[in-house]
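I have placed the structure first, in the form of structure tokens, so that the comments after it can refer back to it.
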Amino acid sequence: MSVSRRDVLKFAAATPGVLGLGVVASSLRAAPASAGSLGTLLDYAAGVIPASQIRAAGAVGAIRYVSDRRPGGAWMLGKPIQLSEARDLSGNGLKIVSCYQYGKGSTADWLGGASAGVQHARRGSELHAAAGGPTSAPIYASIDDNPSYEQYKNQIVPYLRSWESVIGHQRTGVYANSKTIDWAVNDGLGSYFWQHNWGSPKGYTHPAAHLHQVEIDKRKVGGVGVDVNQILKPQFGQWA
């Protein structure tokens, strides 16, 4: 049986103190760093972390979900970001980046192709605006998989084109592994890229990536499991 990293987070939320003993973060200095990193962002779904604790951990902001909790995702107490949280982060000088992911695995958003892209882009745009996100800021659409080229061409391309049709090319970000980022760049899809390492060559960072997720499920901040991301370009989709 395969267990995804999000299943691990779900287990951690249900069994506090069992997972992550000894990895509660007071500093992110031990996290891997991409060459040329301009700072660290956290991403998380299992709760809401006060700005003061994010700053104390050494991060400059957070990548936050503008998507609903999926069925069975009651543990995702941090989805979607709310206006009060966004005000806490921005009011304390922290950066916010919006990302969207509703389904996963067999229910992954991109599997629905073009029609799903329209649906999810509209919902992401609504939740982004409700949290105070400006109409100029991008939203990273998630390809949280290691897809084949056939899947990319037949489902991911129409999915991302639909995102662009709803929020615009300049506002469409892509969260994906390095090969999917490469395909998207070659096809002129997306303006911002956030790399994850599932299916990416070890130690490789795509030159087009604005952000790189370098650590998952290894630490907590404020009692919430976090992933660690390195900022690679001065403009990475931040809106606060």
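Using N, Cα and C of the backbone, Cβ positions are placed for all residues, glycine too.
Heads up, this one's the original sequence, none of the swaps are in it.
Not measured: the values here are computed from a predicted model.
Per Swiss-Prot, mutagenesis Gly113 to Ala is noted as: Complete loss of esterase activity. Under a cutoff of 8 A between CB atoms, and with a sequence separation of 6+ in the same chain, the neighbours of Gly113 (mutagenesis position) are Asn154, Gln155, Pro158, Tyr159, Ser162. The secondary structure of Gly113 (mutagenesis position), as reduced to three states from DSSP, is helical.
While the structure shown retains the original residue, Swiss-Prot records the mutagenesis experiment Ser115 to Ala with this note: 83% loss of esterase activity. Non-local neighbourhood of Ser115 (mutagenesis position): Ser162, each in the same chain, at least six residues away, with C-beta under 8 Å from its C-beta.
Quoted from Swiss-Prot, the note on the mutagenesis of Gly117 to Ala is: 83% loss of esterase activity. Within 10 Å of the Cβ of Gly117 (mutagenesis position) there are 26 other Cβ atoms, across all protein chains.
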